[in-house]
Amino acid sequence: MRFQLFYILGLLSVTSLTHAASNLICYYDSNSYLRQGLAKMHTNELDLALQFCTHLVYGYAGLKSGTLELFSLNVDLDMFYYKDITALRQKFPQLKILLSVGGDRDVDEAHPNKYVELLEANRTAQQNFIDSSMILLKRNGFDGLDLAFQLPRNKPRKVHGSLGSYWKSFKKLFTGDFVVDPQAEEHKSQFTDLVGNIKNAFRSANLMLSLTVLPNVNSTWYFDVPKLHPQFDYINLAAFDFLTPLRNPEEADFTAPIFFQDEQNRLPHLNVEFQINYWLQNHCPGQKLNLGIASYGRAWKLSKGSGLSGAPIVHETCGVAPGGIQIQSAEGLLSWPEICSKLSQNASAQYRGELAPLRKVTDLTQKYGNYALRPADDNGDFGVWLSFDDPDFAGIKAVYAKGKGLGGIALFDLSYDDFRGLCTGQKYPILRSIKYFMG
């Protein structure tokens, strides 16, 4: 493992390590309290994790359509949980605790574009958002607000589609197959103005402001990097879920590779390196950026036509594979303890069907990530292909972040790590690995 870490350092585009990354941003989804069984997470189970975290981001608040006010997505839970969470500062006085808005948890089928509506709103309506945010934050003892706005996403690439002539401009190179927001330039300017107004109000109240760039939200469309970065205390890039079984049901590939693999018509922006470099090349200080790592994996259902090797890109997949027994996700999401329980542990054990273990394939190059698979049987059933970052690969990414001169790592999120120690007996193995290799 140590040899592999030194190896990847040689692949970095920097020549020296000038500092130790210091930020470890820990996301906590309050919905984890509502889960059943072993997936249910209580606030007292955060204590062990918070000795490693510099910031805790509590998710998620929402944006009220019409009035555009910040509001709790679960009043019955949050009316108690908000203050329980901020009270953790008594045990961890150096911990900064922020409330995140959006984060793909603010589901509003009647107003799916309400975050764009906030950008387009007049100054009075935007002030409702600012004022309501300050009231909610101050009333409950939060240190600041994290903007995880649910903005329009890149369209997924077309299966077997041609990339044409590699597009006619850099912007098209970064957008995927289609432009989904023809008013993107206007929205970029509006977002910059809104953030400036929020920052001005927060500054007088001594409140922090951070940005989370959600997966597949196009930075070239919405973020004027040179103007934006001075307004934020830090910026978290959720550099994962580039491909998922929901977005890409007919082909499976690495969900969060570090580097671009120039094969099989992959899109060149679907990797960590491209996302980080875009912000750095647009004059964002590295210390403002935190690399986002997922503590979960994504699972596709394999067909007989998907073959036996599992080497990505895997074709003829059939969308989402069944979730694990703890999270029970309908989106092909498996937490780390769910993943490790599916990997082969006992070579002598004989299981068939859905109980048969998955065979893990480790990426010896440490560039793209690990995967595991169970080919479909003769009837085309029980096939699974799973992409994930295990504790070792999360450590590799921590080393990468140090080498790029970034501020640190953002872990999405604590409730998907093995907070009960079910895999090996050690609790929070992904978080621990990140902290160890950050130094």
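Here the Cβ of each residue, glycine as well, is placed from N, Cα and C on the backbone.
Per Swiss-Prot, the feature domain 'GH18' maps to 22-439; the stated evidence is sequence analysis.
Recorded in Swiss-Prot as a natural variant, Ile8 to Leu carries the remark: In strain: MB15b and MB25a.
If you take the C-beta of Asn44 (variant position) and look for same-chain residues 6 or more apart in sequence within under 8 angstroms, you find none. Natural variation at this site is recorded by Swiss-Prot as Asn44 to Ser, annotated: In strain: MB13a, MB15b, MB25a, MB34a, MB37a and MB63a.
Swiss-Prot documents Ser100 to Gly as a naturally occurring variant and attaches the note In strain: MB01a and MB33a. Long-range Cβ contacts of Ser100 (variant position) within its own chain (separation 6+, distance under 8 Å): Tyr27, Val57, Tyr58, Gly59, Tyr60, Ala61, Leu145, Asp146, Leu147, Ala148, Thr212.
Reduced to three states, the DSSP call for Val116 (variant position) is helix. Here Swiss-Prot notes a natural variant, Val116 to Ile, with the remark: In strain: MB08b, MB29b, MB36a, MB40b, MB47a, MB48b, MB52b and MB58b.
Annotation for Gly305 (variant position): same-chain Cβ neighbours under 8 Å, separated by at least 6 residues, are His315, Glu316. As a natural variant entry, Gly305 to Glu appears in Swiss-Prot alongside the note: In strain: MB01a, MB08b, MB29b, MB36a, MB45b, MB47a, MB48b and MB52b and MB80b.
Within 10 Å of the C-beta of Val116 (variant position) we count 19 further C-beta atoms, all protein chains included.
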